[in-house]
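Engineer: Following this message is one structure expressed as structure tokens.
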Amino acid sequence: MPSNNFKFFLTWWLTQQVTGLAVPFMLDMAPNAFDDQYEGCVEDMEKKAPQLLQEDFNMNEELKLEWEKAEIKWKEIKNCMSYPAGFHDFHGTALVAYTGNIHRSLNEATREFKINPGNFHYKAFHYYLTRALQLLSDQGCRSVYRGTNVRFRYTGKGSVRFGHFASSSLNRSVATSSPFFNGQGTLFIIKTCLGAHIKHCSYYTHEEEVLIPGYEVFHKVKTQSVERYIQISLDSPKRKKSNFNCFYSGSTQAANVSSLGSRESCVSLFLVVLLGLLVQQLTLAEP
């Protein structure tokens, strides 16, 4: 008869294969992330994104409600600063919405995109956010701080990226304050060259937020234990080619990547089914 320890190990191992995370909250290159930079298809996406947004609204009620709230806020604040050429209301609304309540579900779906690409109902939102950061980024580098109640781990080898949009602040005291940081999680000290200062596009201007795109790669990583928390310094930022590009624009390249994503999704589905069957059989085998 299989022991409870064996059942636990089997369940744990298969779960790790499905999620693609060997260790929870591992700091790595986020291999499952949707990291589209929309290089070469901005014009196409500008035409297609409004339709994609409506499709996402039909499938994602939370996004629809948060977007409608953000539209109202954006109309109130959009004349408080000047914006670069090409920046429009969709970009501003997306940034405001992100600083609300939708960022958690968006980031979870973005980081684990390859596991279930067919259930990603943030297509236009991701595009507008990404494009907004590209337009607002002045190509200058800045040091920022990101506090989280999660304890991250790093293997000590290789470059890393967040794999999702990452909020940070120019003000260390903001990053280390509640509710962002409880003193037992992780404090990131980041040098970002692709992050954009979005203070004037936020519900919370006092946070001095700098939003970092998930595709920014950091080649120098230093970790240390400080009192009860982990401090991680990320430096030597670079912009590298993404695994996805123009995924929703309908281009040939997008179709090729889509096929890859579908194959990986099938493998994940198979492992989920296998997990359920094995656990069921082990349970039935007990006297």
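A Cβ is built for glycine as well, from the same backbone N, Cα and C atoms used for every other residue.
Heads up, this one's the original sequence, none of the swaps are in it.
Just lifted these from Swiss-Prot, have a look:
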{"type": "VARIANT", "residues": "M26 to T", "note": "In strain: NZW and C57BL/6"}
{"type": "VARIANT", "residues": "G40 to S", "note": "In strain: NZW and C57BL/6"}
{"type": "DOMAIN", "residues": "61-241", "note": "domain 'TR mART core'"}
{"type": "MUTAGEN", "residues": "C80 to S", "note": "Loss of thiol-dependency of NADase activity"}
{"type": "ACT_SITE", "residues": "R146", "note": "active site"}
{"type": "ACT_SITE", "residues": "S167", "note": "active site"}
{"type": "MUTAGEN", "residues": "C201 to F", "note": "Loss of thiol-dependency of NADase activity"}
{"type": "ACT_SITE", "residues": "E209", "note": "active site"}
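Show me how these features fit into the structure around them.
Structural biologist: Of all Cβ atoms in the shown protein chains, 14 besides its own fall within 10 Å of the Cβ of M26 (variant position). Secondary structure at M26 (variant position), as computed by DSSP, is strand.
Secondary structure at G40 (variant position), taken from DSSP and collapsed to helix, strand or coil, is coil.
There are 10 other Cβ atoms within 10 Å of the Cβ belonging to C80 (mutagenesis position). Classification of C80 (mutagenesis position) by DSSP places it within a helix.
Every protein chain considered, the tally of other Cβ atoms within 10 Å of the Cβ of R146 (active site) stands at 23. For the recorded site, R146 (active site), the DSSP three-state label reads strand.
Of all Cβ atoms in the shown protein chains, 23 besides its own fall within 10 Å of the Cβ of S167 (active site). In the three-state DSSP classification, S167 (active site) falls within a strand.
Taken residue by residue with DSSP, C201 (mutagenesis position) is part of a helix. Sequence-distant neighbours of C201 (mutagenesis position) (same chain, 6+ residues apart, CB-CB distance under 8 A): W74, I77, G92, L95, V96, T99, A132.
Reduced to three states, the DSSP call for E209 (active site) is strand. Take the CB of E209 (active site) and look out to 10 A: across all protein chains shown you find 27 other CB atoms.
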Engineer: Sorry to bug you, but what's the C-alpha spacing from S167 (active site) to E209 (active site), rounded to the closest Å?
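Structural biologist: Per the Cα atoms, E209 (active site) and S167 (active site) stand 7 Å apart.
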